[in-house]
Amino acid sequence: MPSTNRAGSLKDPEIAELFFKEDPEKLFTDLREIGHGSFGAVYFARDVRTNEVVAIKKMSYSGKQSTEKWQDIIKEVKFLQRIKHPNSIEYKGCYLREHTAWLVMEYCLGSASDLLEVHKKPLQEVEIAAITHGALQGLAYLHSHTMIHRDIKAGNILLTEPGQVKLADFGSASMASPANSFVGTPYWMAPEVILAMDEGQYDGKVDVWSLGITCIELAERKPPLFNMNAMSALYHIAQNESPTLQSNEWSDYFRNFVDSCLQKIPQDRPTSEELLKHMFVLRERPETVLIDLIQRTKDAVRELDNLQYRKMKKLLFQEAHNGPAVEAQEEEEEQDHGGGRTGTVNSVGSNQSIPSMSISASSQSSSVNSLPDASDDKSELDMMEGDHTVMSNSSVIHLKPEEENYQEEGDPRTRASAPQSPPQVSRHKSHYRNREHFATIRTASLVTRQMQEHEQDSELREQMSGYKRMRRQHQKQLMTLENKLKAEMDEHRLRLDKDLETQRNNFAAEMEKLIKKHQASMEKEAKVMANEEKKFQQHIQAQQKKELNSFLESQKREYKLRKEQLKEELNENQSTPKKEKQEWLSKQKENIQHFQAEEEANLLRRQRQYLELECRRFKRRMLLGRHNLEQDLVREELNKRQTQKDLEHAMLLRQHESMQELEFRHLNTIQKMRCELIRLQHQTELTNQLEYNKRRERELRRKHVMEVRQQPKSLKSKELQIKKQFQDTCKIQTRQYKALRNHLLETTPKSEHKAVLKRLKEEQTRKLAILAEQYDHSINEMLSTQALRLDEAQEAECQVLKMQLQQELELLNAYQSKIKMQAEAQHDRELRELEQRVSLRRALLEQKIEEEMLALQNERTERIRSLLERQAREIEAFDSESMRLGFSNMVLSNLSPEAFSHSYPGASSWSHNPTGGSGPHWGHPMGGTPQAWGHPMQGGPQPWGHPSGPMQGVPRGSSIGVRNSPQALRRTASGGRTEQGMSRSTSVTSQISNGSHMSYT
């Protein structure tokens, strides 16, 4: 365990600054116990520095649950430091000494429950309204700062000398709202606090409920169900209707106020701010109503203490003169005065207060008022002496000197016996005089009885404390499990998010790599095409040069041949003059040379036109090939994106299934834990109830045994009474016998005296025998009657107790059944809510997937459309330039058949079919040109899937050869077989709508 959590550890600076470092025993003197509870005790004390009267609440944090006690002390100190309001107790500081915290607060006269204890009757409605108004103002302050008191009752509402109402005992308070802890005092608990762990959280309205119960307490001297076992009261409050005021003497305003506070459903219950506007507290009332009540209470306390004082003086006086004697009369008198207090709200109920550090119902004597300080040293010494007397006698007697004089003057017997009183009486007088600054509305007998009850009811208090501790532990276990599962869920969610992010990053890297690869492919293809075009031009130029050389050689041969023929013709014709022959021959030579020059020029022109045409046609084929490559790359990229998106969606669905499985497993774990905790709680409740039943039966048996033990004494007394009556009867008969004997002896002759005496003796013996028989009969009848009456009374008490305990057990069973049903309903509701959340999340995920698929489809369509439009613009621009240069589109659309019959040296195979593309694009067969993808060319060859004409049989990737012959050029130029291409002005939109968009594979 960390040192900062160890009880009493001040290593944490935040905790250390909560406590003062001084020794409290040197700062505070004249300590006198004025209250006692489960936490410890409250003392009256005086601050030696300021001579100010204070109240000190001592809380030990040693022994069992020391860490829990220490945490409660820290929480209460922090709470007291935060609150500053006229209707809340003023905090002065906290000190530590020997594993005990000294919580110093302002001193108050007493609590509202002390008023009930002293007066033995309910308060007046106007007094209840004044007390309630002050308490409401304090609660409104707490609730406005999101704090909850959680232990409102008459014992925790204190009064000061000026009549101010103060809220005290914040050991159960919560600094956060809403809360869900099981704390408070059973009879004042709101239903939602009792069901806190089962049904969820609660807020400041629990204090409003407790205030309503407190109003009933002040109006009826005890809260509802106070005659019931505290545990049974919890079950009763949780499932039965709200209590109401029983008497009809209260006003409608008061009844409505109580009914509003005790609304079973918290949402229907008003807040403390709203209750401050209620007519019950706003009605006009005397300003001095509480001051007058306090004064009357102080007078009554003085009278009660004076009565006890006179008894003690009388007892001491008789002991001094007569020795020990049985004061039966005084015992009866004491019973008359003290017996009526047992029905009030005493510390038994308060000691059942749930928080271990809370002040009990009648021990709240720590509050505001600072009384006049002592003026002389003698008074201080007297007070120290008085303190010693009080602590040794475990009692508190409150009497001022003038009060003592007043009571002595009013009691002649006391005044007459005062000079003869022993030293003890003098010490008691000195003791009373020393308390002149100790004002209170609590009687000495109340403090003494409270201490005794605290010692006697330890078993019941320990049972309630154990139950409270169990509820706390269960709540802590549940919160620990929920936090653990939440951490597991967060970790799982982070892991899934990380996996998804990793996959997306991998996909992005793959896509970037693919795009770079495509860019490299395009660059490489551009270089290859440039080289191919250069080689193609060089090949044609080489062939044309070769053809030109051949042509020139043939012209030379033809020239020589023609020259020889002409010479032969001239030689045959001898009649022609030689000069004429020479001229004719020269002219023929010139004609031949001119014709050959024209033929050469025509050849060069045709070669140039052919070169330009074939280069232009080659460039168009290159452009179409690049377009096909772009289409293939775009198709590959889009298919890759589609594949990645499918994989991402599959992962999202798997993650959804994984999250769903984990959520259902967590919910099942929490519900199992909750069921187990409810089972343990119900088992503990049943065990506690059975122990309570056994204890009640044991107490009743003990009482009956005591009655049986006391019966011989009462029987002996009655037997002595009967015996006395018999003796009186015997004496009467003896006197009558003597009188009759004397009379008969006087009236009868002396000779008959013997017979008369004998007869009288027999008669007397017979009557005495009859009287003895009657005596025995009376004794036996009395014994049997008394025994029967005792048996019947005890049997009746046993039956009543059994019925009561059976009802409480049935109430517990009903409560537990209700809790189980509520838990099952809650589990079903949680399961339905989780299923709804999962279904909604699945629907949102599917909607997101559908939207992403639609967006991807739109992106694919847009990419294809933009690519087709760009390629169409490029082809159209190329064809326009060709038309400007004088080339026909039909001529450029297809190579001549002869062009495929030869290949130039060094020509490489194209990676794409320049005439028909690379097969089906976007899921449809392509035509010979990309003008209209997926449609046959009008007037031209069939699509690649149905080749025809001279193009049939050309393999993919075959080299393109061009037959360099004027005949081919002439045939092409003269309108030989050509293929009509489709115009590039065909609408791209119609192409896409007709099926040229992607077909996802």
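Placement of Cβ uses the backbone N, Cα and C atoms for every residue, glycine included.
Taken from Swiss-Prot, the feature active site, proton acceptor covers Asp151. DSSP assigns Asp151 (active site, proton acceptor) to coil in the three-state reduction, outside any helix or strand.
DSSP assigns His36 (ATP binding site) to a strand in the three-state reduction. According to Swiss-Prot, the ATP binding site annotation covers Ile34, Gly35, His36, Gly37, Ser38, Phe39, Gly40, Ala41, Val42, Lys57, on the basis of sequence analysis.
Taken from Swiss-Prot, the feature domain 'Protein kinase' covers 28-281.
For the mutagenesis result Lys57 to Ala, the note given in Swiss-Prot is Loss of serine/threonine-protein kinase without affecting interaction with SPRED1.
Annotation of the published mutagenesis Asp169 to Ala in Swiss-Prot: No kinase activity; the original residue is retained in the structure shown.
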Recorded positions (His36, Lys57), the one with most neighbouring Cβ atoms at 10 Å
Lys57
Any idea what DSSP makes of Lys57 (mutagenesis position), helix, strand or coil?
strand
Please report how many Å separate the Cα atom of Val42 (ATP binding site) from that of Lys57 (mutagenesis position), as a whole number.
4
Does Gly40 (ATP binding site) have same-chain partners at least 6 apart in sequence with Cβ under 8 Å from its own Cβ, and which are they?
Lys57, Lys58, Met59, Ser60, Thr100
Mean of pLDDT values spanning the domain 'Protein kinase' (28-281):
89
A correct count of other C-beta atoms within 10 Å of the C-beta of Asp151 (active site, proton acceptor) gives 29
Alpha-carbon distance [Asp151 (active site, proton acceptor); Asp169 (mutagenesis position)] in Å:
8
